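Undergrad: Before I ask anything, let me first share the structure, which is written out below as structure tokens.
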Amino acid sequence: MYVENSYLSKQLCFLFYVSSKEIIKKYTNYLKEYDLTYTGYIVLMAIENDEKLNIKKLGERVFLDSGTLTPLLKKLEKKDYVVRTREEKDERNLQISLTEQGKAIKSPLAEISVKVFNEFNISEREASDIINNLRNFVSKNFDYSDKK
């Protein structure tokens, strides 16, 4: 177990990096069954069952730009998890929605978070505190809707 009093162990960015990498590794083990990457997983989980979401709004939800989302959405469409349709009023706007298969896997995908949580040596209270602190950190410091 890594607990060290070194320069890196005191760096917020490094601790985020290690945590993110290791958590994603755990998710990846479960996502193989669905032929999904972690990024594909968060995109599917960000789309509500009966929602049509434009690519810009989806990107804001998951902090990804259209250059990253477009190839990912094409892969998800080939797997029959999402469908991409052009908006009638403005064909430049692409609408993303879940297919029946995409809706069907949302429940088992949501259970992955519970499975991953159970692999950690952490209480529900500690997890809740971390989530609240990180949500606060993200909301105070990052706004993906900002123009770059």
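Placed from the backbone N, Cα and C atoms, the Cβ positions cover glycine too.
Unsubstituted: the structure retains its original residues.
Pulled these from Swiss-Prot:
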DOMAIN    9-139  domain 'HTH marR-type'
MUTAGEN   PHE14 to Ala  Reduced DNA binding activity, hemolysin production and virulence in silkworm-infection model
MUTAGEN   VAL43 to Met  Reduced DNA binding activity and hemolysin production
MUTAGEN   GLY67 to Glu  Reduced DNA binding activity, hemolysin production and virulence in silkworm-infection model
MUTAGEN   VAL82 to Met  No effect
MUTAGEN   LYS103 to Ala  No effect
MUTAGEN   GLU124 to Ala  No effect
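Explain the structural surroundings of these features, please.
TA: Across the domain 'HTH marR-type' (9-139), the model assigns an average pLDDT of 93.
The 10 Å shell around the Cβ of PHE14 (mutagenesis position) contains 13 further Cβ atoms across the protein chains shown.
Spatially close to VAL43 (mutagenesis position) yet at least six residues away along the chain are LEU58, VAL62, LEU64, LEU69, LEU72, LEU73, LEU76, VAL82, judged by Cβ distances under 8 angstroms.
According to DSSP, GLY67 (mutagenesis position) is assigned to a helical segment.
Reduced to three states, the DSSP call for VAL82 (mutagenesis position) is strand.
DSSP classifies LYS103 (mutagenesis position) as helix under the three-state reduction. Residues near LYS103 (mutagenesis position) in space but far in sequence (CB under 8 A, at least 6 apart, same chain), listed by position: ASN49.
When secondary structure is read from DSSP and collapsed to three states, GLU124 (mutagenesis position) falls in the helix class.
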Undergrad: Helix, strand, coil residue numbers for the domain 'HTH marR-type' (9-139) per DSSP?
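TA: Tallied per class, the domain 'HTH marR-type' (9-139) gives 90 helix, 12 strand, 29 coil.
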Undergrad: Across all chains shown, how many C-beta atoms besides its own are within 10 angstroms of the C-beta of GLU124 (mutagenesis position)?
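TA: Result for GLU124 (mutagenesis position): 8 neighbouring Cβ atoms inside 10 Å.
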